[in-house]
Amino acid sequence: MTIDINKLKEELGLGDLAKSLEGLTAAQKAQEAERMRKEQEEKELARMNDLVSKAVGEDRKRLEEALELVKSLDEKSKKSNELFAQTVEKQQETIVGLQDEIKSLLTAREGRSFVGDSVAKALYGTQENFEDEVEKLVLLSYVMEKGVFETEHGQRHLKAVNQSSSVEVSSESYETIFSQRIIRDLQKELVVGALFEELPMSSKILTMLVEPDAGKATWVAASTYGTDTTTGEEVKGALKEIHFSTYKLAAKSFITDETEEDAIFSLLPLLRKRLIEAHAVSIEEAFMTGDGSGKPKGLLTLASEDSAKVVTEAKADGSVLVTAKTISKLRRKLGRHGLKLSKLVLIVSMDAYYDLLEDEEWQDVAQVGNDSVKLQGQVGRIYGLPVVVSEYFPAKANSAEFAVIVYKDNFVMPRQRAVTVERERQAGKQRDAYYVTQRVNLQRYFANGVVSGTYAAS
């Protein structure tokens, strides 16, 4: 793919400011141009940062990477056209790979949407309100089994947009916004589910070949130069097949077939909230305690299967509290993984969290430095170990788990397709059933990488 450098420079907003500087002296022009440039850059960067901050998971990481690339290209362009061209040529593959994210950032940078920010703002006040309306229209179309612009509300919306803009809108764009926002808001509800990288899948089963151990290189003497032994011994590794799969998760709601469209439209935010919360609860619960039967196998189950269930001195009756030293002992069970602090996360029950608050080693989020990476739902740190709280541990009792330490890089969250809405007509009950479905799972590459702590037996 060939990149048009001039077009890219234009999209990056690198035009001149001549029209704004007419009637000024040379010194004034220079000063005013610098002020306007800085002001413009600050506004543009704020808009792009806002777009990145609203994204979650893998989308956010790709947007962050694209944002750094855009900043780099900006800097190179300011220095010289030749340097800019050389940078584009060197990073052509990266630019092509992130082209969708770059387009989104540049659109946000200019304050535009696919129907024009001015139109969205004129009709709904803000872009966020506009997208809320778009989401309702798409969900309503699923409920009514009509096209996005075939419902009464959809027709009125299309008419209003057409009167305000010459841009032709498509239902596909609206459905994309709907799907992205549903996933975004669902992921915001997750704590444990937000810890792991997502693995996009296009089929029910994905097979991956991996090498468990890297093997060792060979030290060779200088005297072996020119012989076969100068390249060292062959590194022999046994490849292992890993099969990734997903489980279907569905949340259901009902609406009677006599309900009018206006009434349904008013209830859509409530319907949406209920379905999202139902999905979040099920994912969090399964990722902690799932048994692998029709649902993901949870972290506590995996720790038990690995014989990595450590009995601690902490007692369920509260006579011996959970302490930082208690948690530190669990890391020993992780072996070499326990040394990689930046890749570990501690998940604790609510009771264990309140115990740790009394520990002198506890750092709440206000004490964690701004340069530290904070996880979604993070409440603090223990010995530098990030801590999140889950309410889906077993009830507090003798021998019950209260904490789990997980090596994040060993786990992945397979996802097949996006969130979908399905409808089922139940004629005998005179109602329609609506399902919000997605296919996800929690899997790991290799055994181990997780350890749980339990209260004492008595």
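Even glycines carry a Cβ here, placed using N, Cα and C.
According to Swiss-Prot, the features are:
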| type | residues | note |
| --- | --- | --- |
| MUTAGEN | LEU45 to Pro | Confers resistance to Pycsar-mediated defense |
| MUTAGEN | ILE183 to Thr | Confers resistance to Pycsar-mediated defense |
| MUTAGEN | MET201 to Val | Confers resistance to Pycsar-mediated defense |
| MUTAGEN | SER328 to Pro | Confers resistance to Pycsar-mediated defense, reduced fitness compared to wild-type phage |
| MUTAGEN | TYR353 to Cys | Confers resistance to Pycsar-mediated defense, reduced fitness compared to wild-type phage |
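Each of the mutagenesis positions LEU45, ILE183, MET201 was scored by how many other Cβ atoms lie within 10 Å of its Cβ, and the smallest score goes to LEU45. Candidate mutagenesis positions: SER328, TYR353. Fewest other C-beta atoms within 10 angstroms, SER328. Here the CA atom of SER328 (mutagenesis position) lies 15 Å from the CA atom of TYR353 (mutagenesis position). Looking only at Cα atoms, LEU45 (mutagenesis position) sits nearest to ILE183 among the mutagenesis positions ILE183, MET201, SER328. Cα of MET201 (mutagenesis position) to Cα of ILE183 (mutagenesis position): a distance of 16 Å. Comparing SER328 (mutagenesis position) with ILE183 (mutagenesis position), their Cα atoms are 35 Å apart once rounded.
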